[in-house]
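Written below as structure tokens is the structure these notes are about.
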Amino acid sequence: MGMPLPWALSLLLVLLPQTWGSETRPPLMYHLTAVSNPSTGLPSFWATGWLGPQQYLTYNSLRQEADPCGAWMWENQVSWYWEKETTDLKSKEQLFLEALKTLEKILNGTYTLQGLLGCELASDNSSVPTAVFALNGEEFMKFNPRIGNWTGEWPETEIVANLWMKQPDAARKESEFLLNSCPERLLGHLERGRRNLEWKEPPSMRLKARPGNSGSSVLTCAAFSFYPPELKFRFLRNGLASGSGNCSTGPNGDGSFHAWSLLEVKRGDEHHYQCQVEHEGLAQPLTVDLDSSARSSVPVVGIVLGLLLVVVAIAGGVLLWGRMRSGLPAPWLSLSGDDSGDLLPGGNLPPEAEPQGANAFPATS
């Protein structure tokens, strides 16, 4: 199937049945980030696509291909769709990296340039566009798709806006995307993949113990590859509830999530404990004993490292997901390229999952 003609969107907007109420239709948003001088092995540009709080797309300058995430990997999309996403994001990558080079040349320093671009659907299925940009964590520019210009009050705004206005058709393409392509894509996702928004993937689990301080042990209950992200931990001692521990949750980069909870117990008492989780994907709570797993046979360190490697491909996913889930207006990051390694969740990994060497754990491809 070829690319749709310009008039096809107008016809689709008129004829599409109003099966989704405006209060249930999620926005489609692209979050773009470019950094100066990225840390070794990290991309200089990456993008994530979101349908409401659910990530459906990832792209980075190392792989240079747009890939679907989670349940959207099985969406019955038209043949050209992901090629078009890739082409558009490569164009955005070029614009963002050229802007960074120009800012560095004129003003010196290192920068993080970000954008939040997308749309919601009005009651008549027309686009309610969003196009805002941030520099080093502060919003500094907006794009008006109906006028076709970038505006803001910062000196840096003028530099970036003038650069982009000189690019052939850059403003026209941005307007076309926000007013036409974005609502068309959103409507297509809702028609072809509406069940994906109700996707449920149950977790795999593992319970491990390690020595703590002053005669204690620390239990780590880990849950892997689940969706939606809401999950409830519970530790059991001799079958009775013994608290939920200290919990953390983050995205894997493929649309699913991982989580863990830590509980300090008396050393020698570890085998009296079990870990239990409740999740929408489970018909009943899932319980696991110490040093055993449910629906998983891979060592916890290998799984967590695999998750870390996936997150590297979409650096910043943890922070971005947290902001998107919180409903904050824009998930801006203030880190420069030299600090981009801090976008990764390594500091939040449970101690037994910390890498001990390059060859310590199984690699993932």
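The backbone N, Cα and C atoms fix where each Cβ goes, glycine too.
Residues or ranges marked as domain 'Ig-like C1-type' by Swiss-Prot on the basis of sequence analysis: 202-289. If you average pLDDT over the domain 'Ig-like C1-type' (202-289) in this model, you get 93.
The note that Swiss-Prot attaches to the natural variant Met73 to Val is: In strain: FVB/N. Less than 8 angstroms from the CB of Met73 (variant position) sit Gly255, each of them six or more residues away in the same chain.
Recorded in Swiss-Prot as a natural variant, Tyr111 to Phe carries the remark: In strain: P/J.
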**OP:** Look up Met73 (variant position) in the DSSP assignment and reduce it to helix, strand or coil.
**Re:** helix
Original post:
If you count Cβ atoms within 10 Å of the Cβ of Tyr111 (variant position), leaving out that atom itself, what do you get?
Top reply: 20
